[in-house]
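Asker: One structure is given below, represented as C-alpha cells, and several questions about it will come after.
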Amino acid sequence: MENKPPVINLPEKETVNTPQKGGKFTINDFEIGRPLGKGKFGSVYLARTKTGHFHVAIKVLFKSQLISGGVEHQLEREIEIQSHLNHPNIIKLYTYFWDAKKIYLVLEYAPGGEMYKQLTVSKRFSEPTAAKYMYEIADALSYCHRKNVIHRDIKPENLLIGSQGELKIGDFGWSVHAPSNKRQTMCGTMDYLPPEMVNGADHSDAVDLWAIGVLCYEFLVGKPPFEHEDQSKTYAAIKAARFTYPDSVKKGARDLIGRLLVVDPKARCTLEQVKEHYWIQGMMEAKIRAEKQQKIEKEASLRNH
C-alpha cells in the first residue's frame, strides 16, 4: 500500500488513506448497524455509507489493546497484505482510517455470516458442499501463493460466506509476505498446525496445504482429525499424521485428505491438484446437476399454478 501510515503513534486528527478512491472518510460517514462479531481487540459491525448506502463491515480496533497485546505490527501487516488482494473468495479491504483511540477497517460484507457457525448448526457439510468450498479455498490460496502470501491460519473461524453461498477468506492476521518462502514463527491454531511448525522447523506455503486437508476433514466430520483433550497427544498425532476416518467419509474424500495431510511438506499435493481432484470435480458436477434439476422442477411448479 502506498503512503501506508504507521499503526502506532497515529495522529489525533481523523484521516484516511484510500488508495482505491483517494477520498477521505471518518466514522461519521457511516451508519453503524448491528454487531457481526467480537474479538480480543475490538468488534465488527454491519454498516453502510451515508452516501450511496453501500453495505460494508467495519472492524473497530482499540489502539490501547493492540499495543498492550503487542499485535500492532501484526495489524499493520494484515492491512498491507489484504489491501493488495483482489479475489472473489477473499474478503476485500476497501480502506481504513483512525481517530485518537481506534482504528477502523472497512471490509466487504459477507451476508452469509461465519463459516464455523454454519458448520456448528449443520454438524457437518454434505460432500457436494464440502467439495465446492474446497475448490474455492484452493483457488483463493493459489492466488495468494502466486503473490508470495502465506495465510498460515486457515480454519472455519476465519472463513465467511458470501451472498451467493461462496466461501471467502476473511482474516489475514497471521499471514505473511514471504518471497524467501521460509518462515520459523509458530502461529495459527493448534488443531491446524502442520508437523513442520510443531517441530519448530522452517516452513513454506505448504502449511496452507496441510491446513486445508484438516479443513476438508472438519467439513465432512464436524471436528478436526487430530483433536485430543491432551495437547501433547494432539502434537504427537500431528507429527505422525496419525488419524482415523469415520465410515461416513467416502473413498474420494479420503484420497484427497490423505494427499494433503502428509508429514513431508514437499510430498503434499498442490493447490492445482486439489482443484482438479476427481472427488472435487465429481461432486461439483453432481451439485450443478442437482441445482439445474431443482430449477426445472421449480419452473414446472410455477407453470402449473
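Positions of Cβ are set from backbone N, Cα and C atoms, glycine also.
Got these off Swiss-Prot a minute ago, pasting:
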- 30-280: domain 'Protein kinase' (DOMAIN)
- Leu36, Gly37, Lys38, Gly39, Lys40, Phe41, Gly42, Ser43, Val44, Lys59: ATP binding site (BINDING)
- Asp153: active site, proton acceptor (ACT_SITE)
- Lys155 to Arg: Reduced in vitro sumo-1 conjugation (MUTAGEN)
- Lys168 to Arg: Reduced in vitro sumo-1 conjugation (MUTAGEN)
Asker: Please average pLDDT over the domain 'Protein kinase' (30-280) for the predicted structure.
Answerer: 91
Asker: Between Lys155 (mutagenesis position) and Lys40 (ATP binding site), what is the CA-CA distance rounded to a whole number of Å?
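Answerer: Spelling it out, the Cα of Lys155 (mutagenesis position) and the Cα of Lys40 (ATP binding site) are 17 Å apart.
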Asker: Please state how far apart, in Å and to a whole number, the two most distant Cα atoms are among Leu36, Gly37, Lys38, Gly39, Lys40, Phe41, Gly42, Ser43, Val44, Lys59, the recorded ATP-binding residues.
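Answerer: So the maximum pairwise Cα distance among the ATP binders is 14 Å.
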Asker: Which whole-number value in Å describes the distance between the Cα atoms of Lys168 (mutagenesis position) and Asp153 (active site, proton acceptor)?
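Answerer: Asp153 (active site, proton acceptor) has its Cα 14 Å from the Cα of Lys168 (mutagenesis position).
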Asker: Taking only the binding-site residues Leu36, Lys40, Val44, which one has a CA atom nearest to the CA atom of Asp153 (active site, proton acceptor)?
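Answerer: Going through Leu36, Lys40, Val44 one by one, the Cα closest to that of Asp153 (active site, proton acceptor) is Lys40.
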Asker: Other residues with Cβ within 8 Å of the Cβ centroid of Leu36, Gly37, Lys38, Gly39, Lys40, Phe41, Gly42, Ser43, Val44, Lys59 at the ATP site?
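Answerer: Checked against the 8 Å cutoff, the neighbours are Val60, Leu61.
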Asker: In sequence order, what residues of the same chain, 6+ apart, have a Cβ less than 8 Å from the Cβ of Val44 (ATP binding site)?
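Answerer: Same-chain residues close to Val44 (ATP binding site) (Cβ under 8 Å, separated by 6 or more) are Pro35, Leu36, Gly37, Lys38, Ala57, Ile58, Lys59, Val60, Leu107.
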Asker: Quick one: give me the count of other CB atoms within 10 A of the CB of Lys40 (ATP binding site).
Answerer: 9
Asker: Determine the Cβ neighbour count for the residue listed as 'active site, proton acceptor': the number of other Cβ atoms within 10 Å of its Cβ.
Answerer: 21
Asker: Among the mutagenesis positions Lys155, Lys168, whose Cβ has the fewest other Cβ atoms within 10 Å?
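Answerer: Among the mutagenesis positions Lys155, Lys168, the lowest count of other Cβ atoms within 10 Å belongs to Lys155.
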